[in-house]
Every structure is written in C-alpha cells, then in structure tokens.
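Quick look at what Swiss-Prot annotates:
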| type | residues | note |
| --- | --- | --- |
| DOMAIN | 5-97 | domain 'Ig-like 1' |
| DOMAIN | 126-225 | domain 'Ig-like 2' |
| DOMAIN | 234-330 | domain 'Ig-like 3' |
| VARIANT | Gln162 to Arg | In allele B |
| VARIANT | Thr193 to Ala | In allele B |
| VARIANT | Asn299 to Asp | In allele B |
Amino acid sequence: KTTPPSVYPLAPGCGDTTGSSVTLGCLVKGYFPESVTVTWNSGSLSSSVHTFPALLQSGLYTMSSSVTVPSSTWPSQTVTCSVAHPASSTTVDKKLEPSGPISTINPCPPCKECHKCPAPNLEGGPSVFIFPPNIKDVLMISLTPKVTCVVVDVSEDDPDVQISWFVNNVEVHTAQTQTHREDYNSTIRVVSTLPIQHQDWMSGKEFKCKVNNKDLPSPIERTISKIKGLVRAPQVYILPPPAEQLSRKDVSLTCLVVGFNPGDISVEWTSNGHTEENYKDTAPVLDSDGSYFIYSKLNMKTSKWEKTDSFSCNVRHEGLKNYYLKKTISRSPGLDLDDICAEAKDGELDGLWTTITIFISLFLLSVCYSASVTLFKVKWIFSSVVELKQKISPDYRNMIGQGA
C-alpha cells in the first residue's frame with residue numbers, strides 16, 4: 001500500500017552552535033514504496049549533504065539526510081528541507097529552526113541571550129537504527145561490506161551501551177564500536193559496524209543488532225536483510241554535452257541508467273582511467289513499470305572536455321554480468337571521425353544496395369522483354385517465309401502428269 005512519509009526537522013537547540021559549523025538533519029519516516037528525494041534550499045545546498053540509506057521496518061521505510069552549514073549563517077538565514085515522494089505524489093517542506101526547550105521547568109532563554117541551554121530531558125530513552133552495507137562494498141570482492149547499528153540520544157548520565165550482533169540468530173563478535181558526543185544536544189551517539197561476508201548478504205541472511213542501556217525498559221532489537229524480489233539488469237546510456245553548452249566555460253556529461261531492480265546501485269565516473277569526483281546522482285526513482293532509473297551528471301570545465309580522451313560511467317548492480325558495466329564516451333578526434341564516417345558509410349551502403357537492386361531488377365526485366373519481342377519477331381518472320389515459299393514453289397507433280 002502506498003504510504004506518504006512523515007518529515008521531522010532535526011536542529012540543535014539555541015546556544016549549542018558554538019563551533020564554526022552546524023549540522024542540520026531531516027528524518028523521513030513511515031513511507032512506502034521507495035524512493036524519496038531530499039533537497040536542501042531547493043538544491044542550492046549540495047556540497048555538504050549526506051544522505052543515509054533507507055531502512056525497511058514493519059513494511060515502511062525510514063531514511064535521513066543531513067547538511068552542514070556555517071554557524072554564522074544559521075539560524076539568521078533560512079534552511080529548508082524538501083522531501084518528495086513520487087509514489088504518493090507528496091511534497092513536504094520543513095524549515096529548520098532552533099529546537100525549543102524540552103523541559104518547561106528550566107526553559108531556555110531566547111537565542112540572542114542564550115549561551116548554553118540545559119541538557120534535554122530524554123524521557124523516551126535511546127533510539128536504535130540499523131543500516132545496510134554500501135552496495136559497492138557488496139559487489140566488489142576487494143572491499144568489505146559492513147552492516148551498521150546506530151544508537152542515538154544516549155544520556156551522558158548513563159553512557160554505557162551494550163551492543164550484540166547476530167547472523168541468522170547466531171551471535172558473532174567481530175563488530176567495532178565507537179562512541180561520539182553530540183554537542184548540539186549533549187547526548188551520546190554509539191556506532192557499531194559489523195563486517196560481513198559478501199555471499200551472506202547476497203544470499204539473504206538476517207543481521208540483528210541488539211542494544212541494551214539503563215534507560216531502556218528492555219533491550220531493543222533491529223534486524224535487516226537483503227530485500228528479495230525480481231532482479232533486472234540496468235541499461236546504461238552516456239550522453240555528451242549539448243551543443244549549446246560547448247560555448248560556455250562549464251559543460252556536463254550525463255549517465256542515464258534505466259530499467260533496474262532492486263534499487264540498490266552504484267554509479268561512478270572516471271576519465272582516462274582516473275576517478276572523477278565532481279558529479280551528482282539522483283536517488284533511484286521508481287518508474288511506471290516497477291523498475292528504477294537514475295541520472296548521474298558529471299560537471300567539468302569545457303577545456304577539460306576538449307583535452308581529455310575519454311570519460312566513463314561505471315555502474316555496479318547485482319543484475320549485471322560480474323556486477324559491473326562500463327560505458328565510455330570519447331573526445332578523440334580520430335575516434336569521433338571514425339564513428340561519424342561509420343554511420344555515414346552505413347547509410348550510404350544502404351542507399352547503394354537499394355539502387356543496385358532496383359537497377360538489376362529493371363535490367364533483367366528489360367532483357368526479358370527484349371528477348372520476348374525478338375523471339376516473337378523471329379517466329380513471325382519465319383512463319384511468313386515458310387508460307388510464302390509454299391505459295392511460290394512449283395507443283396512438279398502436276399507438271400509431270402500433264403507432260404505424260
């Protein structure tokens with residue numbers, strides 16, 4: 001059933017932005033199906049955005065996105081989180097404002113006068129989230145995929161958190177756990193990562209994170225596994241800069257990846273074999289046929305496009321042979337000329353064969369017609385000669401009879 005998301009802005013309280021930058025967040029919860037798109041200030045904030053993978057729990061997805069901005073610009077300047085869920089035709093805009101006090105006993109003074117707000121009263125206790133491995137790590141044998149368990153809103157008074165990991169209900173002890181202090185609300189965040197085997201994830205094994213803390217009435221368990229379903233390989237198309245762009249200082253290449261399922265995919269760019277960093281991907285979008293598509297745009301200076309031999313769009317997806325497909329576009333004049341000539345020759349040959357076929361057909365028809373006419377004339381002349389000869393030839397038999 002299609003379910004629109006609920007959107008919650010996550011912002012520090014007044015007085016907690018003491019550093020040079022501040023991180024703002026947007027929690028998108030309770031939607032189905034995938035996917036959603038999160039933009040900040042209509043896309044003008046993009047360089048410091050981090051989007052976390054979606055988590056499926058109880059048939060609904062939850063994901064989050066964060067952006068880091070200079071503390072000198074917020075909250076004096078507006079920051080807005082925009083969430084679009086195409087499947088439900090839902091668009092939600094949330095303005096990020098300093099969070100007000102949770103406790104009414106010791107309220108926070110206005111931000112202009114505030115130096116340090118009291119720590120929030122975390123009556124609800126810690127929250128636990130589990131995240132799947134990066135798809136590139138899963139599909140590349142040289143990398144190590146990891147499942148991540150994140151515990152947030154841990155009180156500084158009871159910071160001890162016990163995290164246990166299970167694979168198909170068998171406990172494992174290879175996880176690495178780190179603790180971080182969240183300055184914006186004076187809480188503890190605990191991150192535990194479990195290295196896993198590639199085949200364990202691909203085969204659908206279940207990974208469980210079990211968390212316990214004094215502020216929890218009972219342990220919290222979160223499970224995750226690879227979503228089962230039809231696997232469809234993507235089709236990849238790489239598009240050169242439009243002709244109108246070539247007169248400008250900057251140009252862009254586009255990689256269109258369509259028709260794939262599931263939605264987990266990795267797209268990267270290289271030029272002459274070297275990794276490119278200046279590109280942006282859309283989130284996978286659910287198409288009308290149930291498959292997904294994605295756009296990736298590589299930006300560069302026009303001079304680089306003119307000087308570089310080739311650019312490649314590298315796609316990794318479980319539906320591909322060896323999980324990998326590379327599409328390359330070349331700026332080499334020789335190669336470009338060959339491609340153009342090849343296409344022109346194909347067109348010329350098609351036209352030439354058509355002309356030759358028509359000519360041969362007409363020639364054979366003409367020969368047949370001429371032969372038929374000639375044969376008819378010869379037959380007519382021969383018949384006339386025979387008839388004439390019969391008329392003028394003397395009747396020697398009668399002549400002999402008369403002589404006798």
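Cβ coordinates come from backbone N, Cα and C, glycine included.
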Among the variant positions listed here (Gln162, Thr193, Asn299), identify the one with the smallest other-Cβ count within 10 Å. Gln162
Model confidence over the domain 'Ig-like 3' (234-330), averaged pLDDT: 93
Can you tell me whether DSSP puts Asn299 (variant position) in helix, strand or coil? strand
Gln162 (variant position) to Thr193 (variant position) - Cα separation in whole Å: 13
Please list, for the domain 'Ig-like 2' (126-225), how many residues fall into helix, strand and coil according to DSSP. 10 helix, 50 strand, 40 coil
Please list the DSSP helix, strand and coil residue counts for the domain 'Ig-like 1' (5-97). 6 helix, 52 strand, 35 coil
From the Cα of Thr193 (variant position) across to the Cα of Asn299 (variant position), what is the distance in angstrom? 34
